[in-house]
Amino acid sequence: MAQNDSQEFAELWEKNLIIQPPGGGSCWDIINDEEYLPGSFDPNFFENVLEEQPQPSTLPPTSTVPETSDYPGDHGFRLRFPQSGTAKSVTCTYSPDLNKLFCQLAKTCPVQMVVDVAPPQGSVVRATAIYKKSEHVAEVVRRCPHHERTPDGDNLAPAGHLIRVEGNQRANYREDNITLRHSVFVPYEAPQLGAEWTTVLLNYMCNSSCMGGMNRRPILTIITLETQEGQLLGRRSFEVRVCACPGRDRKTEESNFKKDQETKTMAKTTTGTKRSLVKESSSATLRPEGSKKAKGSSSDEEIFTLQVRGRERYEILKKLNDSLELSDVVPASDAEKYRQKFMTKNKKENRESSEPKQGKKLMVKDEGRSDSD
């Protein structure tokens, strides 16, 4: 049987199934011969392929350290949070003073997105978590090993991702090929009729105090509005703390924040007062002696008003002011004569008051002692 097969193969080989071109040319000549090509074949097909140059990627380069500053962009992108108090029963609350979100593990956190101008069709909203402090910002924020092994039920998101999107089946979870950072994005949806914002529900799947995870290191959540190709249209960020009692922690941190602000304000006021006093003392020290005004004279014509509490003080200050006004009017020579006359009159009155009346002799202490002796 095998021998018959080999004979048939040899006969086929001898017949040479490859079509030989007329004239004994090469088989490649058939390709160049238009007789053997279909009528729809484009002879410039390969030239067009070679002339096409590779186009650069429209995706922006990935940054090792993501930017956290607010960027509303041309569309006026910004965030809002529902108002909530500091009661112990709240599961999610936002502090405008701190720009910080306090929430419980795996609880719903509504984030409202507002734009002034609608973004292009197909735009997406992305949420990324990074560490706030510079010494930790290069590390990837991920769940602790304990919560990572805990089944979540839906299995839609990778186990290591901290941020989840609730109630949206179109959420896409990504891990960057270069930085390995985790992010989740959803298609941007225009606000519903009568509403000004679009709401996205976020879940944080690990506590801030978990060992092996965030380990009490503060984190930021960056919300970006991007085109379908990854071009940035807007960016906002806020701090997040995942804890057991969000209301209590918010109240405590806001109280500490206000105390720090008051301390800084008092320190600035004290520093400014000290600087002004030092400046005045230095200017007084550097002032030449010749610039000092002579006592008893005043060439300043500016008038001031002084408010005094109490009639007695007013009379004293009035007499003092009248004396100063009189000294400015009376010449110095006449003032000296009046002063001498006043002193002489006072001495005479003192001498008369010291003499005893009705001829009685004033007993001196030493004289009385000598008589007794």
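Keep in mind that glycine also has a Cβ here, set from the backbone N, Cα and C atoms.
Modelled residues match the original; the substitutions are not represented.
Sequence annotations record features per position, and here Swiss-Prot assigns Zn(2+) binding site to CYS144, HIS147, CYS206, CYS210. DSSP assigns CYS210 (Zn(2+) binding site) to coil, not to a helix or a strand. Cβ-based neighbour count (10 Å, all protein chains) for CYS210 (Zn(2+) binding site) stands at 17.
Quoted from Swiss-Prot, the note on the mutagenesis of SER26 to Phe is: No effect on transactivation activity.
Following the DSSP three-state reduction, the secondary structure of ASN168 (mutagenesis position) is coil. Counting only residues at least six positions away in the same chain, the Cβ atoms of VAL186, VAL200, LEU201 sit under 8 Å from the Cβ of ASN168 (mutagenesis position). One mutagenesis experiment catalogued in Swiss-Prot, ASN168 to Lys, is accompanied by this note: Loss of transactivation activity. Temperature-sensitive suppression of irradiation-induced apoptosis. No effect on embryonic development.
The note that Swiss-Prot attaches to the published mutagenesis MET214 to Lys is: Loss of transactivation activity. Suppression of irradiation-induced apoptosis. Defective G1-phase but not G2-phase checkpoint response. Development of malignant peripheral nerve sheath tumors. No effect on embryonic development.
What surrounds the Zn(2+) site, by Cβ distance within 8 Å of the Cβ centroid and not counting CYS144, HIS147, CYS206, CYS210, is the set ARG143, PRO145, HIS146, GLU148, MET205, ASN207, GLY212, GLY213, MET214 from the same chain.
Around the Cβ of CYS206 (Zn(2+) binding site), 25 further Cβ atoms fall within 10 Å across all displayed protein chains. Comparing the recorded positions CYS144, MET214 by how many other C-beta atoms lie within 10 angstroms of each C-beta, the top residue is MET214. Around the Cβ of HIS147 (Zn(2+) binding site), the same chain contributes MET205, CYS206, CYS210, GLY213, each under 8 angstroms and 6 or more positions distant in sequence.
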